[in-house]
Amino acid sequence: MRVLKYAILGLLRKGELSGYDITSYFKEELGQFWSAKHSQIYPELKKLTDEGFITFRTTIQGTKLEKKMYTLTDSGKQELHDWLIRHQPIPETVKDEFMLKAYFISCLSRQEASDLFKDQLQKRQAKLSDLQGSYEKLMASAEPMSFSSPDFGHYLVLTKALEREKNYVSWLESILAMIDKD
């Protein structure tokens, strides 16, 4: 299944966007739970155009730079809707290199294990701080949050990401206490 297809269709549901705009969403809001690179996005835009799910118009920026502005077609809206209402199985386990290292922690000295977990804790705390900043920005710019709010979907994934990182930080702290004990 081409999930990137649905991510792009969903973004275009908000309105007309350029490929650059779509890439920016993957670096910001969508980046909290989904990733896609420039090299993946543009071929997918071509496929979606060929399938009739999106169209584009070309604009000129400056004197020469052509910019494609993409919009969702009615069949693209229907394709997105059909995907949204389709129930999905729970995905396979996400690959997490740090957790693989944790599994083999007995190969490390106590100090090496502590250093590994401290490094991960620092990175997760920084990520949590970034997410908290995004949350504060969202809540300051939004009307009271409800199902009918235009940013409700962003609120959902952001609060889930916050909870995930809070739990990860808490878990790392408890494991560090165990490692450093004795």
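Each Cβ is built from the backbone N, Cα and C atoms, and glycine gets one as well.
Nope, none of those substitutions made it into this model, it's the original residues.
Here Swiss-Prot notes a mutagenesis experiment, Thr63 to Ala, with the remark: Retains the repressor function, but shows a reduced capacity to bind to the padC promoter. PAD activity in induced cultures is increased 2-fold compared to wild-type strain. Shown in sequence order, the list is empty: the chain has no residue 6+ apart in sequence with a C-beta less than 8 angstroms from the C-beta of Thr63 (mutagenesis position). Under the DSSP three-state reduction, Thr63 (mutagenesis position) is assigned to coil, being neither helix nor strand.
Counting every protein chain shown, the Cβ of Tyr70 (mutagenesis position) has 22 other Cβ atoms within 10 Å. Under the three-state DSSP scheme, Tyr70 (mutagenesis position) falls in the strand class. Mutagenesis annotation in Swiss-Prot: Tyr70 to Ala, described as 3.7-fold reduction in the binding affinity; the structure shown retains the original residue.
The annotation that Swiss-Prot gives for the mutagenesis experiment Ile85 to Thr reads: Lack of repressor function. Around Ile85 (mutagenesis position), no same-chain residue at least 6 positions away in sequence has a Cβ under 8 Å from its Cβ.
Here the Cβ of Glu97 (mutagenesis position) has 7 other Cβ atoms within 10 Å, regardless of which shown protein chain they belong to. Quoted from Swiss-Prot, the note on the mutagenesis of Glu97 to Phe is: Lack of repressor function.
In Swiss-Prot, the entry for mutagenesis Leu100 to Pro states: Retains the repressor function. PAD activity in induced cultures is increased 2-fold compared to wild-type strain. The structure shown retains the original residue. Within 10 Å of the Cβ of Leu100 (mutagenesis position) there are 9 other Cβ atoms, across all protein chains.
Within the same chain, the residues at least 6 positions away from Ala113 (mutagenesis position) whose Cβ sits under 8 Å from its Cβ are Ile105, Ile179, listed in sequence order. What Swiss-Prot says about the mutagenesis result for Ala113 to Thr is this: Retains the repressor function but is not completely inactivated by ferulic acid.
In this structure, Leu128 (mutagenesis position) is part of a helix by DSSP. Residues near Leu128 (mutagenesis position) in space but far in sequence (CB under 8 A, at least 6 apart, same chain), listed by position: Leu162, Glu165, Lys166, Val169. The note that Swiss-Prot attaches to the published mutagenesis Leu128 to Pro is: Lack of repressor function. Strongly reduces the capacity to bind to the padC promoter.
One mutagenesis experiment catalogued in Swiss-Prot, Leu138 to Pro, is accompanied by this note: Retains the repressor function but is not completely inactivated by ferulic acid. Displays a higher affinity for the padC promoter. Secondary structure at Leu138 (mutagenesis position), as computed by DSSP, is helix. Remark: Leu138 (mutagenesis position) has Asp151, His154, Tyr155, Leu158 as non-local neighbours, by Cβ distance under 8 Å and separation of at least 6 in sequence.
Swiss-Prot gives this note for the published mutagenesis Met145 to Pro: Retains the repressor function. PAD activity in induced cultures is increased 2-fold compared to wild-type strain. Residue environment of Met145 (mutagenesis position) contains 15 other Cβ atoms, counted within 10 Å of its Cβ in all protein chains.
Neighbour density for Ser149 (mutagenesis position): within 10 A of its CB lie 13 other CB atoms from the protein chains shown. As a published mutagenesis entry, Ser149 to Thr appears in Swiss-Prot alongside the note: Retains the repressor function but is not completely inactivated by ferulic acid.
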Rounded Cα separation (Å) that holds between Ser149 (mutagenesis position) and Tyr70 (mutagenesis position): 24
By Cα-Cα distance, the member of mutagenesis positions Glu97, Leu100, Met145 nearest Tyr70 (mutagenesis position): Met145
Pairwise CA distance, Leu100 (mutagenesis position) versus Met145 (mutagenesis position), rounded so that it is a whole Å: 38
Per DSSP, three-state class assigned to Glu97 (mutagenesis position): helix
